[in-house]
Amino acid sequence: MSSEEDKPPAPPVRLTSNRGGNERSGGGVGVGGGGLGGGGMGDVPPDMRPLPKEPDDSDRKKKTLKSKIKGSKPSHTDSKPNISYPTNFEHTVHVGFDAVTGEFTGMPEAWARLLMNSNISKQEQKKNPQAVLDVLKWFDNTTKQRPSSKYMTNAITTHSGSSLSRVSSSSPSSTPTDSELHGSNSGGNLIGVQLGSMTLGPNANNVAVAGQILGNHYQQQQQHLLQQQQPLLHQNHNQHHMGISQSHSYNFVGHTVSSSTSQHSSANEDDMLGPQHPQQQPPPPPVASRPERTKSIYTRPIEDLQPAIIPMPVAPATTPATPLQNHRTPGGISAPAASPMMHNNATTTLDKNKNNANLYTPEPTVAQVSAGGPSSQVAGNQIAVPQAAVAPAATPNTRAANAKKKKMSDEEILEKLRTIVSVGDPNRKYTKMEKIGQGASGTVYTAIESSTGMEVAIKQMNLSQQPKKELIINEILVMRENKHPNVVNYLDSYLVSEELWVVMEYLPGGSLTDVVTETCMDEGQIAAVCREVLQALEFLHANQVIHRDIKSDNILLGLDGSVKLTDFGFCAQISPEQSKRTTMVGTPYWMAPEVVTRKQYGPKVDLWSLGIMAIEMVEGEPPYLNENPLKALYLIATNGKPEIKEKDKLSSAFQDFLDQCLEVEVDRRASALDLLKHPFLKLARPLASLTPLIMAAKEATKGN
């Protein structure tokens, strides 16, 4: 019986037959015990199909014993098949525009929310739907990319009188930036340390005001954040102020007030609009003179998704004045849809190997396909938008591979840094080091070089806290190899234990932003600044370098009126073989149309930005600064050259200079060398004429 009990039961059989004829009629087959038949039903003979082979007892024991042996691996036949995750699959999404109804069709929900908050009217959408789609794709992609910091451009600023400066700029950051920690207005980087970059004071009499005060919604959000940051800023009340520009990722969620407003932000709207008066309680710090959305941005090129340029993670951006990372808000006023909720939409298809090389699990981003590609098809009255694809999520194995590659990359970068930095102890070369600022990416000191008595700025960065160290190398090399009187001077660098020390020229005059927001410049002074910047640009372009982030934040001034270009964290090195770029880099309000529309571009993007900066010197702010960033991008793409307020008050030479800079057709736009010969520059006054403006800006902010 034991042998009978060990036999497996017979497999189930059909109780009815599908066969025709009289052989099988009505009945079925009963299954009994372990044998066949076991009692037939009617006249139907038992099913004669053979049972499965009975397993051999010896084989069963061998398998059991083998499974208990430690370290033994099951044979290929015994193990479950390893089914991999799908790769290179695509989820296509088509967005169209119905010209009859004036509505977009098939638009992702996140895009719809973004567009709803963009202040782009229905008429404007109907006028140029392709421009709307272009900026939506770009904007969405920017918010999802995990940007990396331009580490040597941190606006580390402590404030005199709890003042806040315009948050300068530039690149993306995965940690709270120094600009955020201290609200610096500095545009310079280590590349240029500035003194006295602070915001407008309530007693400033010669402020160049332009633009409008933003709505109540902006003010309420700003007030809330200011209340959060007040305790930290109060601690810095009496500290000395120096800025080193922070490169920032631009996340378009800045809570802002008009850059030209010289009033403090306080607890209510009336205080925002009227003069400030002493309060019994400590007054809240003033808002930044420029909104956070004046930060720079960096996205991947259309044709290149190499891991080296895939930015690092970043939390949603905060206002310029937000002191701590936990004070950040997940969504912005200007563009609430720029929050992480957009990360669920379809994105570019990433190659598996590139995906594995990332340092993080890629989140979906919008596909960046040119309008002329195969996915841009026009059907009927609809404008088709490029398809989008979803990259597969990274598996644990992928993440492990990512971490391994990241570690190897860090080792290579550190080895490269060792070949760049100087050997020795900087503490012996520099004395009287005084801490003047601290932020997420490092601490800034002023020091005296013992041998020369020259004052320098030293930034100390903990390399373990820098997620994209290769950008540090890029910036150091560009600065070291491109020395010019109009470029902030890189002096030296050292590796001290786990820290990188970078020594830069110290410019105490502050950034040009302080001057344009605090004072009124005449054409002679504007021409002088333009000439100096053009000399720097002509030098860089001749050496195949595009700056890509020209704006007043990145122009530093000496007390003698010297003008120097800084912030090379996002510069591009071009070559005859690769003379064009498509990476979205810069700050939206200063961006050239070809950058906004994702066309290939070259050095002339810097000349467009110079033209916008010239308008900034006239009006106190760039065009469209009071617009939602998404709408500003739309207006740049649609209108091209912006309108200039009171243009008739400008000289004909200045008007022509602006026309040459702001020519939409790149081939017709003047080069830096051409503009250096322009008659407008003959109006330039001596650089010493800038000194009174610098001192006036300092005086205006002194009481803040």
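Each Cβ is built from the backbone N, Cα and C atoms, and glycine gets one as well.
Every residue here is the original one, so none of the noted swaps is modelled.
For Asp549, the entry in Swiss-Prot reads active site, proton acceptor. Asp549 (active site, proton acceptor) falls within neither a helix nor a strand when secondary structure is assigned with DSSP, and so counts as coil. Taking the Cβ of Asp549 (active site, proton acceptor) as centre and 10 Å as the limit, one finds 33 other Cβ atoms among all the protein chains shown.
The ATP binding site annotation in Swiss-Prot covers Ile436, Gly437, Gln438, Gly439, Ala440, Ser441, Gly442, Thr443, Val444, Lys459 and is backed by sequence analysis.
According to Swiss-Prot, the domain 'CRIB' annotation covers 83-96, on the basis of sequence analysis.
According to Swiss-Prot, the domain 'Protein kinase' annotation covers 430-681. Across the domain 'Protein kinase' (430-681), the model assigns an average pLDDT of 89.
What Swiss-Prot says about the mutagenesis result for Pro9 to Leu is this: Disruption of interaction with dock/dreadlocks. In Pak4; pharate adult lethal with some adult escapers that are uncoordinated and have crumpled wings. Taken residue by residue with DSSP, Pro9 (mutagenesis position) is part of neither helix nor strand, so it is coil.
The mutagenesis experiment Arg14 to Met is recorded by Swiss-Prot, whose note states: Disruption of interaction with dock/dreadlocks.
Other Cβ atoms within 10 Å of the Cβ of Lys459 (mutagenesis position), summed over all protein chains shown, number 29. Swiss-Prot lists Lys459 to Ala among its mutagenesis entries, and the accompanying note reads: Fails to rescue mutant phenotype, probably due to disruption of kinase activity.
One entry in Swiss-Prot concerns the mutagenesis experiment Asp553 to Asn. Its note says: In Pak5; pharate adult lethal with some adult escapers that are uncoordinated and have crumpled wings, probably due to disruption of kinase activity.
The annotation that Swiss-Prot gives for the mutagenesis experiment Gly569 to Asp reads: In Pak3; pharate adult lethal with some adult escapers that are uncoordinated and have crumpled wings, probably due to disruption of kinase activity. In three-state terms derived from DSSP, Gly569 (mutagenesis position) belongs to neither a helical nor a strand segment and is classed as coil.
Candidates Ile436, Gln438, Gly442, Val444 (binding-site residues) were compared with Gly569 (mutagenesis position); none lies inside 10 Å Cα-Cα. Of all the binding-site residues given, namely Ile436, Val444, the one with the smallest number of surrounding CB atoms inside 10 A is Ile436. Summary: among the recorded positions (Pro9, Gly442, Gly569), the fewest other C-beta atoms within 10 A of the C-beta are counted at Pro9. Mapped onto three states, the DSSP output places Ile436 (ATP binding site) in strand. Take the CB of Gln438 (ATP binding site) and look out to 10 A: across all protein chains shown you find 19 other CB atoms. Proximity to Gly442 (ATP binding site), judged by a C-alpha distance within 10 Å, picks out Lys459 from the recorded positions Pro9, Lys459, Asp549, Asp553. Comparing the Cα of Val444 (ATP binding site) with the Cα of every entry in Pro9, Lys459, Asp553, these being the mutagenesis positions, the smallest distance points to Lys459. In this structure the C-alpha atoms belonging to Asp553 (mutagenesis position) and Lys459 (mutagenesis position) are separated by 19 Å. For Asp549 (active site, proton acceptor) paired with Lys459 (mutagenesis position), the C-alpha to C-alpha distance reads 22 Å.
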